[in-house]
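Q: Got a structure for you, questions after.
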Amino acid sequence: MLFLGMLKQVVNGTAQSKASSCRKLVLPLKFLGTSQHRIPADANFHSTSISEAEPPRVLITGGLGQLGVGLANLLRKRFGKDNVILSDIRKPPAHVFHSGPFVYANILDYKSLREIVVNHRISWLFHYSALLSAVGEANVSLARDVNITGLHNVLDVAAEYNVRLFVPSTIGAFGPTSPRNPAPDLCIQRPRTIYGVSKVHTELMGEYYYYRYGLDFRCLRYPGIISADSQPGGGTTDYAVQIFHAAAKNGTFECNLEAGTRLPMMYISDCLRATLEVMEAPAERLSMRTYNISAMSFTPEELAQALRKHAPDFQITYCVDPLRQAIAESWPMILDDSNARKDWGWKHDFDLPELVATMLNFHGVSTRVAQVN
């Protein structure tokens, strides 16, 4: 009935426009939208497109997670501090607050999100607000709200104001029936977590908005991301970050995945660079909306062996979490990212040896071992 009522408004509005000839006809069905707060059927849509010489005005949602602050730093070096606005619903630490513009942004508040985009003349939006795999399974209702309803709000605002939109996807978008070694860009996807389901929804909705409304939607399927200066956010690949904190603290680590569980991984600087590169890529070079990207693939035992080359006394034990193990076994072991490398020149810098050396150096482990020896 809601759709029929809105369709009636469209028909009536068309008739009135023909009769009066006083304004340009707007086709409101184009942006009926998917969010709870639908865009009015008689809305006029404005372009915030910028000249080639003008840097983009950037908004990052969910900016206090594992990737947001690092991405903001990278983009501010590229486009200027004042052109990149970090946002979240949490209070930022002092060093983040003073590093550049920060605003409160609740992606479930459609009106507020719209105001931020308009008031700050946003032309690029990086949507990082999401509950990750393990946390999402413990909070399915909240994950559904944040990962799906929040996405709908972002899609509608981006489409209305002609904003180039990036939303990350994940290895979690694949499922146990997907090819695992390797997983191509296009294959069957039947994930068994709310996080994975929401990311498949993201990929398909973004592609739909691209073809239906012309939204410049871009998406990368991230592998497990390893970062030195941020805490893991509740994902199944978190062990690959936690192991370095443990090595620095006491030289031992208890892993919640089995020793031979192979998953694709990437160092954070490669991840952030790939994100910027795909956003800057000319539209004509992109053959698809969602790309796999990858750098390396390893097991917990292989990571521990690489770590022992720097800290020979490091010890790893295993206490497997059945939930996380089941999730990991449903994910690809290797991602095929040949399309990203071919279309827009993706190339990673960090393999496992470089990753381990960088992480240990950040935590001071390599320095301490060198002094002891």
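Cβ from N, Cα, C; glycine included.
Nothing has been swapped: the model has the original residues at all the noted spots.
It should be emphasised that the depicted structure is a prediction, and the values quoted were computed from it without experimental measurement.
What Swiss-Prot shows for this protein is this:
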- TYR195: active site, proton donor/acceptor (ACT_SITE)
- GLY62, GLY63, LEU64, GLY65, GLN66, LEU67, ASP88, ILE89, ARG90, ASN106, ILE107, TYR195, LYS199, ILE225: NAD(+) binding site (BINDING)
- SER133 to Ala: Decreased L-threonine 3-dehydrogenase activity (MUTAGEN)
- ARG180 to Lys: Decreased L-threonine 3-dehydrogenase activity. No effect on protein NAD(+)-binding. No gross effect on protein folding. No effect on protein stability (MUTAGEN)
- THR237 to Ala: Decreased L-threonine 3-dehydrogenase activity (MUTAGEN)
- MET333 to Glu: Decreased L-threonine 3-dehydrogenase activity. Decreased affinity for L-threonine (MUTAGEN)
- MET333 to Ala: Decreased L-threonine 3-dehydrogenase activity (MUTAGEN)
Q: With NAD(+) as the bound species and GLY62, GLY63, LEU64, GLY65, GLN66, LEU67, ASP88, ILE89, ARG90, ASN106, ILE107, TYR195, LYS199, ILE225 as its recorded binding residues, calculate the greatest Cα-Cα distance and give it in Å as a whole number.
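A: Roughly 25 Å, rounded to the nearest whole number.
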Q: List only the single closest residue to LYS199 (NAD(+) binding site), chosen from the mutagenesis positions SER133, ARG180, THR237, MET333 by CA-CA distance.
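A: Answer for the nearest of the mutagenesis positions: SER133.
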Q: Here the recorded positions are ILE107, MET333; which one has the lowest number of other Cβ atoms no more than 10 Å from its Cβ?
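A: Candidates: the recorded positions ILE107, MET333. Fewest Cβ atoms within 10 Å: MET333.
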Q: Provide, as an integer number of angstrom, the distance between the C-alpha atoms of ILE107 (NAD(+) binding site) and the residue listed as 'active site, proton donor/acceptor'.
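A: Between the alpha carbons of ILE107 (NAD(+) binding site) and the residue listed as 'active site, proton donor/acceptor' there are 17 Å.
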Q: How long is the line from the C-alpha of ARG180 (mutagenesis position) to the C-alpha of ASP88 (NAD(+) binding site), rounded to the nearest angstrom?
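A: ASP88 (NAD(+) binding site) has its Cα 34 Å from the Cα of ARG180 (mutagenesis position).
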Q: Ten-angstrom check, please: count other Cβ atoms within 10 Å of the Cβ of the residue listed as 'active site, proton donor/acceptor', all chains counted.
A: 25
